[in-house]
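For reference, the structure discussed in these notes is given below.
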Amino acid sequence: MPTIQQLVRKGRQDKVEKNKTPALEGSPQRRGVCTRVFTTTPKKPNSALRKVARVRLTSGIEVTAYIPGEGHNLQEHSIVLVRGGRVKDLPGVRYKIIRGSLDTQGVKNRKQARSRYGAKKEK
């Protein structure tokens with residue numbers, strides 16, 4: 001516990017909150033160009049081939065972004081929209097690609113949670 005004199009001299013220091021999506025620079029989304037599309041394996045208890053893409057954003061920063069949903073049409077030089085949101089079992093992946101916008105197509109035959117995957121309503 002500090003003395004009053006110590007508080008007069010130094011004062012309390014505010015806690016600094018760490019930014020979870022620094023590459024977006026305060027924007028809700030950012031456009032970018034895919035430089036590499038590949039698959040990675042998740043951390044220990046899980047096993048899969050997760051689809052990810054290396055994306056160069058308009059802010060000039062290159063990030064790794066997850067491609068959600070089943071199947072995708074992305075390849076090198078595809079223009080994508082990136083949002084924040086990490087993937088818990090992929091270390092270093094702190095961004096997600098928005099399906100159904102720019103060059104990214106929505107998920108086919110999606111019945112539930114369609115808006116998250118850019119899927120149109122079936123007639």
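Cβ from N, Cα, C; glycine included.
Annotated features in Swiss-Prot:
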type	residues	note
VARIANT	Lys43 to Asn	In strain: STRA1; streptomycin resistant mutant which does not increase antibiotic production
VARIANT	Arg86 to His	In strain: KO-150 and KO-151; low level streptomycin resistant mutants which increase antibiotic production
VARIANT	Lys88 to Glu	Streptomycin resistant mutant. Increases antibiotic production
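Neighbour density around each Cβ, counted as other Cβ atoms within 10 Å, peaks among the variant positions Lys43, Arg86, Lys88 at Arg86. Across the fold, the C-alpha of Arg86 (variant position) and the C-alpha of Lys43 (variant position) stand 14 Å from each other. Across the structure, Lys43 (variant position) and Lys88 (variant position) place their CA atoms 9 angstrom apart.
DSSP assigns Lys88 (variant position) to coil, not to a helix or a strand.
For the recorded site, Lys43 (variant position), the DSSP three-state label reads coil.
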